[in-house]
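Accompanying notes for the structure given below.
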Amino acid sequence: MANGGGGGGGSSGGGGGGGGGSGLRMSSNIHANNLSLDASSSSSSSSSSSSSSSSSSSSSVHEPKMDALIIPVTMEVPCDSRGQRMWWAFLASSMVTFFGGLFIILLWRTLKYLWTVCCHCGGKTKEAQKINNGSSQADGTLKPVDEKEEVVAAEVGWMTSVKDWAGVMISAQTLTGRVLVVLVFALSIGALVIYFIDSSNPIESCQNFYKDFTLQIDMAFNVFFLLYFGLRFIAANDKLWFWLEVNSVVDFFTVPPVFVSVYLNRSWLGLRFLRALRLIQFSEILQFLNILKTSNSIKLVNLLSIFISTWLTAAGFIHLVENSGDPWENFQNNQALTYWECVYLLMVTMSTVGYGDVYAKTTLGRLFMVFFILGGLAMFASYVPEIIELIGNRKKYGGSYSAVSGRKHIVVCGHITLESVSNFLKDFLHKDRDDVNVEIVFLHNISPNLELEALFKRHFTQVEFYQGSVLNPHDLARVKIESADACLILANKYCADPDAEDASNIMRVISIKNYHPKIRIITQMLQYHNKAHLLNIPSWNWKEGDDAICLAELKLGFIAQSCLAQGLSTMLANLFSMRSFIKIEEDTWQKYYLEGVSNEMYTEYLSSAFVGLSFPTVCELCFVKLKLLMIAIEYKSANRESRSRKRILINPGNHLKIQEGTLGFFIASDAKEVKRAFFYCKACHDDVTDPKRIKKCGCRRLEDEQPPTLSPKKKQRNGGMRNSPNTSPKLMRHDPLLIPGNDQIDNMDSNVKKYDSTGMFHWCAPKEIEKVILTRSEAAMTVLSGHVVVCIFGDVSSALIGLRNLVMPLRASNFHYHELKHIVFVGSIEYLKREWETLHNFPKVSILPGTPLSRADLRAVNINLCDMCVILSANQNNIDDTSLQDKECILASLNIKSMQFDDSIGVLQANSQGFTPPGMDRSSPDNSPVHGMLRQPSITTGVNIPIITELAKPGKLPLVSVNQEKNSGTHILMITELVNDTNVQFLDQDDDDDPDTELYLTQPFACGTAFAVSVLDSLMSATYFNDNILTLIRTLVTGGATPELEALIAEENALRGGYSTPQTLANRDRCRVAQLALLDGPFADLGDGGCYGDLFCKALKTYNMLCFGIYRLRDAHLSTPSQCTKRYVITNPPYEFELVPTDLIFCLMQFDHNAGQSRASLSHSSHSSQSSSKKSSSVHSIPSTANRPNRPKSRESRDKQNRKEMVYR
């Protein structure tokens, strides 16, 4: 052949070794060496001269001159007589298939369009003829046309059926379609792998189809691709668009060359690299298999598949043109590059590094690189950083929680911020909780910021964070919610829309309960009325530990209790918050306050040594010997038909005998101290004086070894499982305390509804709001005294506070009717109308429309004579600047403190609010202050306006002028609600609090004049470790709200009146908080230098009163007299703590049945007849004893200065 001869001549001319007869073979071998680095791999297809060819090839590699002379157009072994390259045949098969099909489609569309146009014109002609012929000939002439239309319809139906069948076959909506799609993708990857294997061979080589295994596999794959292509073509609605799709183009340039290779017995690597474009569908395949479910994972796989497929495809094109050469250069400028070297070349090109060790030599290769570098650089710069970011984030907060054997975990979700998490962890992981073997898993859909991330790292041994949502079951499975000990949901206390926040948390509860109904959930709620929605969840069960901590209910309940005993809100808030003991050597008020702050509330089962003893006896023994303060026990009724078998009784009195397994509620500094009540043994510890030596003794070890005989108690969550006695508490109580005595039953009027249906609250018939509204002139003519003034900021668009939660504790049924403090609301009438629906069933409530910033309104309601002024705002969360959220409350507080009052107010009894402890002498009328409700003639209208005041009959106690002690607004008892803790610094201008001081360390909070909702955050962890703590707090704070009452309010949104029955009246028999003054009365001798322990024992033994704290003047420790009237709270002082005469003692007082038997009378008379109007009262002042020794003069001066201090509040 001509080309062969040319090659031979060149070979001999160059002086190459070998005879002239081997010139053709040498030329062929040199060309084969130019096409591939491994020429010997192709020599296996030659006949008997393979060994000589191999040796000739190896010798010719070292002849550099031959490369310039040889024209590499023949193959290693000629497949035909001429030895021509046939790459054009492979390429032509693909081009003919593509353009031929495209031409047919376009031709078909053109003919179809012309046919449509012609039929449209013909249809108009036939329609005109049909109209002209008339309807009489329609049946005969149209019959053949109908037959044709039926045939056409049948044909269309058959084609549609085939098309639908093909669509179902390739659709991923059916199992067959999914299997087919996955199979096509897998075979495409297999064909790509075969291409990788064949890329080590020359671009074009002779292959025997019957002997080449890879060619046979590739042929089978492509036959399947051809069938799948046919299905896709049939199912396609737009054939032209289908023909131009990427997957179709891939099939055009990969399937036909395989059939050509079988016909020609040769293989051309060609465009088989286009199979790499199938990798773009990788994310779709994984979605079909339900492997990819999240948006981030889908996006990551999409980016990776597009990047890799583009990279591999471009590398295949460079490999083809560089190993083949330029056709117009007769393929002389080729270079031998492996496929993976081309992959490397494309990567350094996309990254703009370009080392230069590998580069394109052909013109086609360089031209391709010019265009590829533009798109490749853009793709590299955008895809790679995004891929790295997705991979980094996924590794950081993705994945699943791995449970540790023997260690519980809880899931915390909801409002996850730096403030909420830090407050939660500070309380949950406090050292006073003993060993907390619980891991905390936070789940939130937003990744934490740097500060929050640093907080998680500081607690990495016990805290993990996962990004996700509790509304997604997949994320719940990731955090192992089914094996979690509990799930805690935090709320955003500062949100602008509390109802929307509650709705979000309720949806979280629904999602979690739907995934795992048995999980224990503790959630925060902002609005009280939204708690009713939790009752609609079938798996919500408060008896199994599910709890909803309503911040509005508890916040207003704490404030209401401060109206009865100022400072109680601070004391209770400190009790369920974990605080470390801070020791101060200086004799300042902070020293005594911080000693009380370190106390918390714990529960522990009582030792068997206490069995058979009364509650006061056990309480005294614990206080004196064990240095523990027990305030309540858990009572479990033996009556199985009772609606609530298990109750918590606070200071139940001496009628109760304790049995085995009684759970006690203690106030102590840490959990280890409380264990003394469980380990105490009379035989071993009776003579022990140091309470630290009371530990587990031999007697208790013998008891523990005995097999249990009763069912085990519920676990105690003080850091793990507790070994406790196995008996249920059985409390024996005399019937007269469970059901009122005969005298009280006789006095009941069964036809009058005084209490609600549960008997827990005072009730009256619903009143219209117009009947309780006072104008400013009417209020100015009304002398109000001993009342509660509620200053409320709000308007028609403000979120509701829920004032019912403030009024309910003040209307608890354990007060007698005449003991109820009148409540006067001062605020916007538009706002109060929205709240009135929940308030219209409570007695003694009035409204003065106005603003708390108006001094005229404040003077009209006699704010200087009130027992407490409460300042609330419903507009706090509508301001973006947190420092301005409390501006209204702060301005109102400062406005009241700056007011001055004159001496024109009448004379009132100094101790008009005094209580006499039950059991004292009430027979003398001189010891019973008279409470009169008088009407004074109005100057303007002449009608009788009620004067709500408390008058005392002149007796042994001196008369003082009230205005002498409250001539300044600074002496008005006040409590202000704050949203932002740091704003507490603005309430007292004379304090020295640092702006960075924690809230509980500030003077306004310690004095009980400020309250912030943030202190309630500690209830989440306290409730988790002991669910009884929340029940006790709610019992103390809400005045007796129960889950049954909440269900009733959820049904009717109001209290329902009920008749007085022995069962409902029995609910009145419960303790209430009061304040005992040491200025006068039976404890006055202990007030001057006496010990707190002696007072504790005397009050408990004599009057069944349980003392638990002191409300002391701030400067009482100073030797010099002070004009400051501020007080601070001392929680659970020790036995030897010294008392001062001005102290007020916090105590739990028993309900007195007989105190309210004599009815209060209303006298409608003039102001001059005040002294003759009387009504008996349970509010007794403690009489001065005649034989009490005279006090020193300094004491007398203090008596006169503090005569306003009441025996009880």
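Any Cβ shown, glycine's included, is placed from N, Cα and C.
Within 10 Å of the C-beta atom of GLU439 (mutagenesis position) sit 18 other C-beta atoms, taking all shown protein chains into account. Swiss-Prot lists GLU439, GLN462, GLU464 with the feature Mg(2+) binding site.
In sequence order, GLN1003, PRO1004, THR1009 are the residues of the chain that are 6 or more apart from ASP988 (Ca(2+) binding site) and have a CB within less than 8 Å of its CB. Per Swiss-Prot, the feature Ca(2+) binding site maps to GLN985, ASP988, ASP991, ASP993; the stated evidence is similarity to another entry.
Annotation comment: Swiss-Prot describes 407-549 as domain 'RCK N-terminal 1'.
According to Swiss-Prot, the feature domain 'RCK N-terminal 2' maps to 785-929, an assignment based on sequence analysis.
In Swiss-Prot, a mutagenesis experiment is listed as VAL151 to Thr, annotated with the note Loss of phosphorylation-independent activation of channel activity by ethanol. CaMK2-dependent phosphorylation leads to populations of partially phosphorylated tetramers with a range of responses to ethanol from activation to inhibition.
The mutagenesis experiment ARG278 to Gln is recorded by Swiss-Prot, whose note states: Alters the voltage-dependent gating. ARG278 (mutagenesis position) has a Cβ environment of 22 other Cβ atoms inside 10 Å.
Record note (Swiss-Prot) on the mutagenesis of GLU284 to Arg: Alters the voltage-dependent gating; when associated with R-287. Under a cutoff of 8 A between CB atoms, and with a sequence separation of 6+ in the same chain, the neighbours of GLU284 (mutagenesis position) are ALA172, VAL181.
Quoted from Swiss-Prot, the note on mutagenesis experiment GLN287 to Arg is: Alters the voltage-dependent gating; when associated with K-284. All chains included, 15 other C-beta atoms sit within 10 angstroms of the C-beta of GLN287 (mutagenesis position).
Under the heading of mutagenesis, Swiss-Prot lists ASP427 to Ala and annotates it as follows: Does not affect sensitivity to Ca(2+). Following the DSSP three-state reduction, the secondary structure of ASP427 (mutagenesis position) is helix.
For the mutagenesis of ASP432 to Ala, Swiss-Prot gives this note: Reduced sensitivity to Ca(2+). The structure shown keeps the original residue. Classification of ASP432 (mutagenesis position) by DSSP places it within a helix.
For the mutagenesis result GLU439 to Ala, the note given in Swiss-Prot is Abolishes sensitivity to Mg(2+), but not sensitivity to Ca(2+).
According to Swiss-Prot, the mutagenesis experiment GLU464 to Asn carries this note: Abolishes sensitivity to Mg(2+), but not sensitivity to Ca(2+). Annotation note: GLU464 (mutagenesis position) sits in a strand segment as assigned by DSSP.
GLU439 (mutagenesis position) falls within a strand when secondary structure is assigned with DSSP.
Taking only the Cα positions, the spacing between GLU439 (mutagenesis position) and ASP427 (mutagenesis position) is 14 angstrom. Distance noted between the C-alpha atoms of ASP432 (mutagenesis position) and GLN462 (Mg(2+) binding site) is 17 Å. Taking H, G and I as helix, E and B as strand and the rest as coil, DSSP gives the domain 'RCK N-terminal 1' (407-549) the counts 60 helix, 32 strand, 51 coil. Each of HIS409, VAL438, ILE440, VAL441, HIS459, PHE460, THR461, VAL463 belongs to the same chain as GLU439, GLN462, GLU464, is absent from that list, and has a C-beta within 8 angstroms of the C-beta centroid marking the Mg(2+) site. Ranking the recorded positions ASP427, GLN462, GLU464, GLN985 by the distance of their Cα atoms from the Cα of ARG278 (mutagenesis position) places GLU464 first. ASP988 (Ca(2+) binding site) carries neither a helix nor a strand DSSP state and counts as coil. For the domain 'RCK N-terminal 1' (407-549), the model's pLDDT averages out at 92.
ASP427 (mutagenesis position) sits 14 Å from GLN462 (Mg(2+) binding site), taking the C-alpha atoms as the reference points.
Cβ environment of GLU464 (mutagenesis position): TYR401, GLU439, ILE440, VAL441, PHE442, PHE456 lie under 8 Å away, each six or more residues apart in the same chain. Counting Cβ atoms from all protein chains shown, ASP432 (mutagenesis position) has 19 others lying within 10 Å of its own Cβ.
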